[in-house]
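Only one structure is covered here, and it is reproduced in the block below.
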Amino acid sequence: MASEKHFKYVILGGGVAAGYAAREFAKQGVKPGELAIISKEAVAPYERPALSKGYLFPQNAARLPGFHVCVGSGGERLLPEWYSEKGIELILSTEIVKADLASKTLTSAVGATFTYEILIIATGSSVIKLSDFGTQGADSNNILYLREVDDADKLVAAIQAKKGGKAVIVGGGYIGLELSAALKINDFDVTMVFPEPWCMPRLFTADIAAFYESYYTNKGVKIVKGTVAVGFDADANGDVTAVNLKNGSVLEADIVVVGVGGRPLTTLFKGQVAEEKGGIKTDAFFETSVPGVYAVGDVATFPMKMYNELRRVEHVDHARKSAEQAVKAIKGKESGESVVEYDYLPYFYSRSFDLGWQFYGDNVGDTILFGDSDPTSAKPKFGSYWIKDGKVLGAFLEGGSPDENKAIAKVAKTQPPVANIEELKKEGLQFASKI
């Protein structure tokens, strides 16, 4: 008979959100044995962004236990011992294959069952694989993805095995840009391929993208736009040797890294909870349509108060904050204390080579570009504002200081009126500093 365990609270998923939720439970007061984290990964929760950045450095690379949560936000590092000391059970390397919300039961791949009173769904996303589309040769060796530490270890091993070789990066989003830089720093010959007219099209304007594309080109990264990978060639050992593109060209490759997005992991809950916009629908406290079941991070579609609409956000900042909000709401319900509704200011950032940008707010409306966006400058510093209905709704800054980044965040939060767009262009960062 497979084992059954009961907990008052269960967090399903072992990523960033799980770690920040555990810290909030400890802060609010949780008794030993009340809380469990069930994760299919073999390690305690860690800061996932390190995998596409410091983990791949050729020197002084980041390794666990160095980047367990909550170091990414300047907090204490929660090692496995921390969970034991708090009486929080870490149930690792455990895949849940069935969730029955009516009977409050989770079943693992080996038939173990876990029952709970309150569930936090923090399952995150899975990477979209080219094999999902039946791309020919997509299961060849050294075609890699990046989501978990295991994936990063495979990539590091491939980087070492194929030293100085040719890398093709499929995808022009965050992962594409960060990994192209990482492979270049590791002395690979790097080509980036994506179907859109410019990189990071969901956020960047053509002007912003032009800077990064030129900067990368100057660093020796080749960029192929407007086409996709339709197949891969492999040698007798099954190792990838080339990428065939839809435009007819063929790129030699020793390593291929694919970053074409993720899918929220909601399958276990299909038909049991209300869904919207590809995620599990929640209220401002991250409670779902099923009382006592909460969803946080990538999987949650929640009311974004600032813009008065339901949104789903895939970003580490929201994973941290939504997890904390859900725990505050759970504990608030128990103690009868009211909790403030989640009021999230969208925030995205990235770092690659010597660059680092931040974006706050909403990228809708007309845009202006200000500052020095010359990719050959020693220290480029430039930004953009998004203006709609006479107000600034979004702000982007490359190369900003901590104070300057705070200033653009304040602009996005307060949405100041703009009388004259030409004036705003001239003022640039000064406009933000005055708010």
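Backbone N, Cα and C atoms are what each Cβ position is placed from, and that goes for glycine too.
No substitution from the list is modelled in this structure, which keeps its original residues.
For Gly14, Gly15, Val16, Ala17, Glu41, Arg48, Lys53, Ile96, Arg147, Glu148, Asp298, Val316, Tyr349, the entry in Swiss-Prot reads FAD binding site. Spatially close to Asp298 (FAD binding site) yet at least six residues away along the chain are Thr123, Gly124, Ser125, Gly262, Pro264, Leu265, Gly279, Arg312, Val313, Glu314, Ala319, judged by Cβ distances under 8 angstroms.
Listed in sequence order, Pro346, Tyr347, Phe348 are the same-chain residues six or more apart from His315 (NADP(+) binding site) with CB atoms under 8 A from its CB. Taken from Swiss-Prot, the feature NAD(+) binding site covers Gly172, Gly173, Tyr174, Ile175, Gly176, Leu177, Glu178, Glu196, Arg202, Gly261, Glu314, His315, Tyr349, and the record attributes it to experimental evidence.
Per Swiss-Prot, NADP(+) binding site is recorded for Tyr174, Ile175, Gly176, Leu177, Glu178, Arg202, Gly261, Glu314, His315, Tyr349. Glu178 (NAD(+) binding site) falls within a helix when secondary structure is assigned with DSSP.
If you look up Swiss-Prot, you'll see Arg320, Arg351 marked as L-ascorbate binding site. In sequence order, Val16, Ala17, Tyr20, Cys70, Gly72, Ser73 make up the list of same-chain residues 6 or more apart from Arg320 (mutagenesis position) whose Cβ falls under 8 Å from its Cβ. In three-state terms derived from DSSP, Arg320 (mutagenesis position) belongs to a helical segment.
Quoting Swiss-Prot on the mutagenesis of Cys70 to Ser: Slight reduction of catalytic activity. Neighbours of Cys70 (mutagenesis position), defined as other CB atoms within 10 A of its CB across all chains, total 18. A coil conformation is recorded for Cys70 (mutagenesis position) in the three-state DSSP classification, outside any helix or strand.
Gly72 to Asn appears in Swiss-Prot as a mutagenesis experiment; the accompanying note says: Slight reduction of catalytic activity.
Among the mutagenesis experiments that Swiss-Prot reports, Arg320 to Ala is described with the note: Reduces catalytic activity 5-fold.
Using a 10 Å Cβ-Cβ cutoff, Tyr349 (mutagenesis position) registers 16 neighbours. Swiss-Prot documents Tyr349 to Ala, Phe or Trp as a published mutagenesis change and attaches the note Abolishes catalytic activity.
Listed in sequence order, the residues of the same chain lying 6 or more apart from Arg351 (mutagenesis position) and placing their CB within less than 8 Å of its CB are Lys53, Glu178. A mutagenesis experiment is reported in Swiss-Prot for this position, Arg351 to Ala, and the note states: No effect on catalytic activity.
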Fewest Cβ neighbours within 10 Å, where candidates are the binding-site residues Arg147, Gly172, Tyr174, Gly176, Gly261: Gly261
Cα-Cα distance maximum in Å, computed over every pair in Gly14, Gly15, Val16, Ala17, Glu41, Arg48, Lys53, Ile96, Arg147, Glu148, Asp298, Val316, Tyr349 that the record assigns to FAD: 32
Neighbour tally for Glu41 (FAD binding site), based on other Cβ positions within 10 Å of its Cβ: 19
Closest of Tyr174, Gly176, Gly261 to Tyr349 (mutagenesis position), Cα positions, binding-site residues only: Tyr174
Densest Cβ neighbourhood among Glu178, Glu314 (binding-site residues), 10 Å radius: Glu178
Where Tyr349 (mutagenesis position) sits in the secondary structure, as DSSP reduces it to three classes: strand
